[in-house]
Amino acid sequence: MTKITLSPQNFRIQKQETTLLKEKSTEKNSLAKSILAVKNHFIELRSKLSERFISHKNTESSATHFHRGSASEGRAVLTNKVVKDFMLQTLNDIDIRGSASKDPAYASQTREAILSAVYSKNKDQCCNLLISKGINIAPFLQEIGEAAKNAGLPGTTKNDVFTPSGAGANPFITPLISSANSKYPRMFINQHQQASFKIYAEKIIMTEVAPLFNECAMPTPQQFQLILENIANKYIQNTP
């Protein structure tokens, strides 16, 4: 029988291969343990998030107004107050005054946007009335344009009529109305309620931004509103 004798070199190669196999096995075990640890971590995290979500939903439910009656036992009934409280919280989250205190440019843009929105609202209302009466609106536009210019609003002049560059809807109303409409859509089906919520949004926005006008040359939104109303009344009173 032939006896096979391994040379020292072959023995070293086999030993190295065995060592490599053991190292690979150890690496695989370590990797498996790491994957398991990560998996357990995500399971634990998901569980905690679920608990927080359930807790939040319970808190939200407890804050909802309930009406109990024979036809709707235990059914939550939304009220205007619930929607308005949500809109107020949304406005607080936007934090207009906080952002303005940190950024002078933001504060200036906010003041201009608010006064431009006041200008646009009054212009549209009065122009629609004057046009319906067949009255030329050019003199009215010239006068309120001059008032807007005197208020410090930037803009352009065309055909002797100054128009604020930021003329348009109040930019803060849309986020409030949109978020409330998304959360409570059935409360916005009625047009009367839509108008009511818009008026409320304008009111709380004006209250929020009022302090931004305390230390500037611009009139407050209320003062600018009065200036434009006086101009409009002069033309409206002359309508037949």
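The backbone N, Cα and C atoms fix where each Cβ goes, glycine too.
Take the CB of D103 (mutagenesis position) and look out to 10 A: across all protein chains shown you find 12 other CB atoms. Where Swiss-Prot documents D103 to A as a mutagenesis experiment, the accompanying text is: 4-fold reduction in GEF activity.
In Swiss-Prot, a published mutagenesis experiment is listed as D103 to E, annotated 2-fold reduction in GEF activity. In the three-state DSSP reading, D103 (mutagenesis position) counts as coil.
Under the three-state DSSP scheme, Q109 (mutagenesis position) falls in the helix class. Around Q109 (mutagenesis position), no same-chain residue at least 6 positions away in sequence has a Cβ under 8 Å from its Cβ. One mutagenesis experiment catalogued in Swiss-Prot, Q109 to N, is accompanied by this note: 160-fold reduction in GEF activity.
Among the mutagenesis results in Swiss-Prot, Q109 to A has the note: 700-fold reduction in GEF activity. The residue drawn here is the original one.
In Swiss-Prot, a published mutagenesis experiment is listed as D124 to A or E, annotated 160-800-fold reduction in GEF activity. Classification of D124 (mutagenesis position) by DSSP places it within a helix.
A mutagenesis experiment is reported in Swiss-Prot for this position, G168 to A, and the note states: 5000-fold reduction in GEF activity. Fails to reduce CYRIB protein levels. According to its DSSP assignment, G168 (mutagenesis position) is coil.
For K198 (mutagenesis position), the same-chain residues that are 6 or more apart in sequence and have a Cβ closer than 8 Å to its Cβ are I173, I177. In Swiss-Prot, a published mutagenesis experiment is listed as K198 to A or R, annotated No effect.
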